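Trainee: First the structure, then my questions, so here it is.
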Amino acid sequence: MDFPYDLNALFPERISVLDSNLSAGRKAHGRPDPLPQVTTVIDELGKASSKAQQLPAPITSAAKLQANRHHLYLLKDGEQNGGRGVIVGFLKVGYKKLFLLDQRGAHLETEPLCVLDFYVTETLQRHGYGSELFDFMLKHKQVEPAQMAYDRPSPKFLSFLEKRYDLRNSVPQVNNFVVFAGFFQSRSAVQLRKVPPRKPEGEIKPYSLMEREVVREEQRVLPWPFVRPGGPPHSPPLLPSSPQSRSLSVGSSPSRAPLRPAAATVLQQGQTPSSPLNDSCRAKRTSSLNRSRLSFH
């Protein structure tokens with residue numbers, strides 16, 4: 001893939017390693033900022049890779065590389081395109097936290113180095129460029145192909161791994177990553193945890209929801225003296241105990257004050273509640289009335 005500017009000035013090495021800084025070397029004094037051109041190269045490579053893999057959207061871009069701790073290995077041929085160079089392909093790797101299953105069903109939580117995207121220009125495939133790029137990454141990361149995980153590898157990529165690195169027996173996973181049998185050989189038994197079998201889902205009874213509602217209602221306690229209709233009456237709250245009746249010894253129960261039900265007074269129509277003051281006033285008015293009546297006789 002060629003571009004309308006000198007790629008040798010952007011990427012001085014045959015294989016350049018880019019990280020979130022998007023810089024493959026030192027910025028030359030007096031030259032314009034190479035970041036816009038590097039961004040264009042990465043974005044166009046990501047689009048070409050997604051088109052070759054028939055993906056709905058690119059998984060490699062300059063913005064995504066800046067936002068993650070990934071490494072992009074970019075391979076060029078500096079003699080092509082009139083000495084300005086062409087991009088042959090790229091390989092993107094990064095560490096991912098994964099939950100994997102081995103051949104026995106044991107569960108492993110690990111964070112391996114993963115191949116996230118791999119692309120070689122269609123016209124330059126089957127010339128050994130892919131092997132050169134992949135071998136450079138393995139040496140740079142000091143890792144074996146079987147120790148890595150592969151994110152949604154295409155059939156062509158799986159054929160490349162089998163032919164070049166003898167990776168044949170993949171272990172089925174519940175996610176989009178592919179690992180091979182050798183991946184679990186370097187993991188200790190402490191890292192492996194047997195996954196408990198899932199409980200069979202039983203049929204939900206039609207009255208189970210009603211029963212749960214009844215239990216939930218029974219757990220609610222209304223404040224005294226509001227008593228639930230149809231239910232057993234709740235005891236009235238305890239009166240605060242006097243200092244003499246409160247127990248201070250460890251292990252003894254506090255004494256309860258005796259309950260004194262208040263007597264209800266029923267008033268007939270026309271009656272008013274009586275009190276000593278009212279009775280005294282009524283007696284005085286009656287005595288005065290009697291004396292006034294005697295004076296007229």
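Just so you know, glycine gets a Cβ as well, placed from its N, Cα and C.
Just so you know, the substitutions we noted aren't modelled in this structure.
Computed from a predicted structure; not experimentally measured.
Sharing the record's features from Swiss-Prot:
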DOMAIN    1-184  domain 'N-acetyltransferase'
BINDING   118-131, 154-163  acetyl-CoA binding site
MUTAGEN   Arg126 to Glu  Reduces activity to 19%
MUTAGEN   Ser131 to Leu  No effect
MUTAGEN   Asp151 to Ala  Reduces activity to 1%
MUTAGEN   Ser154 to Ala  Reduces activity to 8%
Trainee: To the nearest whole angstrom, what is the C-alpha distance linking Thr121 (acetyl-CoA binding site) and Ser131 (mutagenesis position)?
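Mentor: That comes out at 14 Å between the alpha carbons.
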Trainee: Calculate the distance in Å between the alpha carbons (Cα) of His127 (acetyl-CoA binding site) and Ser154 (mutagenesis position), and round it to a whole number.
Mentor: 19
Trainee: What is the separation, in Å, between the Cα atoms of Ser131 (mutagenesis position) and Leu124 (acetyl-CoA binding site)?
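Mentor: Per the Cα atoms, Ser131 (mutagenesis position) and Leu124 (acetyl-CoA binding site) stand 12 Å apart.
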Trainee: Output the one of Thr121, Ser131, Ser154 that, of all these recorded positions, has the highest number of other Cβ atoms within 10 Å of its Cβ.
Mentor: Thr121
Trainee: Determine, to the nearest whole angstrom, how far the Cα atom of Leu158 (acetyl-CoA binding site) is from the Cα atom of Arg126 (mutagenesis position).
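Mentor: The Cα atom of Leu158 (acetyl-CoA binding site) is 15 Å away from the Cα atom of Arg126 (mutagenesis position).
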Trainee: For Gly130 (acetyl-CoA binding site), write down the residues of its own chain that are at least 6 apart in sequence and whose Cβ falls under 8 Å from its Cβ; none is a fine answer.
Mentor: Gly89, Phe118, Val120, Phe160
Trainee: Where among the binding-site residues Leu158, Leu161 do you find the Cβ with the fewest other Cβ atoms within 10 Å?
Mentor: Leu158
